[in-house]
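J.: What Swiss-Prot records for this protein is below:
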type: BINDING; residues: G78, P79, E80, S81, G82, G83, K84, T85; note: ATP binding site
type: VARIANT; residues: G224 to S; note: In rec30; DNA-repair deficient
Amino acid sequence: MSKDATKEISAPTDAKERSKAIETAMSQIEKAFGKGSIMKLGAESKLDVQVVSTGSLSLDLALGVGGIPRGRITEIYGPESGGKTTLALAIVAQAQKAGGTCAFIDAEHALDPVYARALGVNTDELLVSQPDNGEQALEIMELLVRSGAIDVVVVDSVAALTPRAEIEGDMGDSLPGLQARLMSQALRKLTAILSKTGTAAIFINQVREKIGVMYGNPETTTGGRALKFYASVRLDVRKIGQPTKVGNDAVANTVKIKTVKNKVAAPFKEVELALVYGKGFDQLSDLVGLAADMDIIKKAGSFYSYGDERIGQGKEKTIAYIAERPEMEQEIRDRVMAAIRAGNAGEAPALAPAPAAPEAAEA
């Protein structure tokens, strides 16, 4: 750097000059590294990106743009049996409902078609591959994405992408860094292709414990650091609390999903969803909770009311009441969606007059 250039650098003292300097620097960073590479944490800035809904209104709202972004990589990770594959299949179901074509690369060889159908996936139209090794899985993924005809591609899971050299080697062979190098090379190629084709790529990942960590979080994800960097969205999915029981049988779990990283909107949002065994995420429970938060459904103590109609005592009875009335459910859903689009959850659209309905049981 020349002496003249060094002299030109000086810290602005005036508040307006400092603000202008920050805006200029942010503009230069976005020009060099892309929109969304820097933002103010408290800002509600969003990118105009195409998305695929997750099927959960609360999670779509937490993601800031209405779903997972197309043309980018999303990582879903967490402990075992936390709901990672369920969430990925729910996204596939939503993409198919919108007329999209989806692919599922089952590296774990554990996809349950019966469960997938229960989540709303059209298994007759779902492209499925069960590769023999990690290289084959990522090559298949690249070919699918390059076709430009795939809307969502899921890899389940990164931990199961075993390098060919490891499979062909002897048990106990030390092959450090093979999987990390494989992922790094593949992601460098895939990122640009995804951006051009608009395919949403979902990598499901597992967590491991780092040995000897005394302070901080001992958890880490498999496959090296590359996926952490290339992913535009990272979702931490894990069960919390005790299972919900009916009698002695556990029927559901509460799952907390946190947006650990989000390059298309503000990160660090959290949602809690009910995961019903054999059925997936309870979308109606999610809708009722969100509508109550937005004051579309009024809550007074344990009683819920919609418009002038009291619809139930307690959330479970309210959900059951709405489930029997599809027209009411759709009306509430439309108002919640309108409030989300308006960007103001505190002011919901006015309730349209509805015909009188029989009084809900309060007991």
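Placement of Cβ uses the backbone N, Cα and C atoms for every residue, glycine included.
No substitution from the list is modelled in this structure, which keeps its original residues.
Please situate the listed features within the shown structure.
T.: The Cβ of K84 (ATP binding site) lies under 8 Å from the Cβ of I76, Y77, G78, S157, I204, N205, V237, each on the same chain and at least six residues away in sequence.
G224 (variant position) falls outside any helix or strand according to DSSP and counts as coil. Counted within 10 Å of its Cβ, the other Cβ atoms near G224 (variant position) come to 19, all protein chains included.
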J.: Any idea what DSSP makes of K84 (ATP binding site), helix, strand or coil?
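T.: It is helical.
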J.: Rounded to the nearest angstrom, how far is the Cα of G224 (variant position) from the Cα of G83 (ATP binding site)?
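T.: Per the Cα atoms, G83 (ATP binding site) and G224 (variant position) stand 22 Å apart.
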